[in-house]
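Feature annotations, reproduced from Swiss-Prot:
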DOMAIN    4-65  domain 'HTH dtxR-type'
VARIANT   Arg47 to His  In iron-insensitive tox constitutive mutant C7hm723
VARIANT   Gly141 to Arg  In strain: CD95/211-
VARIANT   Val147 to Ala  In strain: C7(-), C7hm723(-), 1030(-), CD95/305-, CD95/211- and CD95/407-
VARIANT   Ile165 to Val  In strain: 1030(-)
VARIANT   Val174 to Ala  In strain: 1030(-)
VARIANT   Ser191 to Thr  In strain: 1030(-)
VARIANT   Asp199 to Val  In strain: CD95/407-
VARIANT   His201 to Arg  In strain: CD95/305-
VARIANT   Ile214 to Leu  In strain: C7(-), C7hm723(-), CD95/305-, CD95/211- and CD95/407-
VARIANT   Ile221 to Thr  In strain: CD95/407-
Amino acid sequence: MKDLVDTTEMYLRTIYELEEEGVTPLRARIAERLEQSGPTVSQTVARMERDGLVVVASDRSLQMTPTGRTLATAVMRKHRLAERLLTDIIGLDINKVHDEACRWEHVMSDEVERRLVKVLKDVSRSPFGNPIPGLDELGVGNSDAAVPGTRVIDAATSMPRKVRIVQINEIFQVETDQFTQLLDADIRVGSEVEIVDRDGHITLSHNGKDVELIDDLAHTIRIEEL
């Protein structure tokens, strides 16, 4: 039963992530993200639809019901609170934080959540600049405001300029090679980097190191002008 619950939560969180990125949540996108077969995803989505968690719209996009969104919000809140705990208190290496938080999100109790918001200094955003949603349910106030700034893919031009990193989406954190390149260049949320689009290839430069972003990930980092 626990595996079934974890799978449901994982699917809902993936839909939530896609929405955050401005990507239409389709079964094909879930199959790509979770590395599952098309038939497996279709069966799981059908079960979630029967359970009243999602609706398959006429354009085949997946829309969360109010019940589904409440559950997705809770899972993402636990995930990002865990990321803050792992980073701010435990001091886990930043490249391990996301994967560890993925395990914690399924087992963290409501009581632990309420303690965390009292212990942690900053519960507005994750260490990667992502808003921690649904804090009003913990009596902290709502943090669902949109992240400031612009997606790299929408901001880069052929003229190099300095910008500040304000958000690194969840999907970027699981792309190990690209994320490692970013960390090796000491690029974090808050870093001031040079951004340029060279013939359709977007590059971030920091401390003398260049990171050429994979095309499929250029929408997953947000920046703001200096």
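In case you wondered, yes, glycine gets a Cβ from its N, Cα and C as well.
For the domain 'HTH dtxR-type' (4-65), the number of residues in each DSSP class (helix H, G, I; strand E, B; coil) is 39 helix, 6 strand, 17 coil. Among the listed variant positions, namely Arg47, Ile165, Val174, Ile214, the Cβ with the most fellow Cβ atoms inside 10 Å is that of Ile165.
Using a 10 Å Cα-Cα cut-off around Ile165 (variant position), the variant positions Arg47, Val174, Asp199, His201, Ile214 reduce to an empty set.
Note: the CA-CA distance between His201 (variant position) and Arg47 (variant position) rounds to 41 Å. Counted over every protein chain shown, other Cβ atoms within 10 Å are most numerous around Ile221 among the variant positions His201, Ile221. Ranking the variant positions Arg47, Val174, Ser191, Ile214, Ile221 by Cα distance from Asp199 (variant position) puts Ile214 first. Around Asp199 (variant position), a 10 Å sphere centred on its CB holds 5 further CB atoms from the protein chains shown. Distance from the CA of Ile214 (variant position) to the CA of Arg47 (variant position) is 34 Å. Note: the Cα of Ile221 (variant position) and the Cα of Ile214 (variant position) are spaced 11 Å from each other. For the pair formed by Val174 (variant position) and Ser191 (variant position), distance between Cα atoms is given as 20 Å, rounded to the nearest Å. In this structure, Val174 (variant position) is part of a helix by DSSP.
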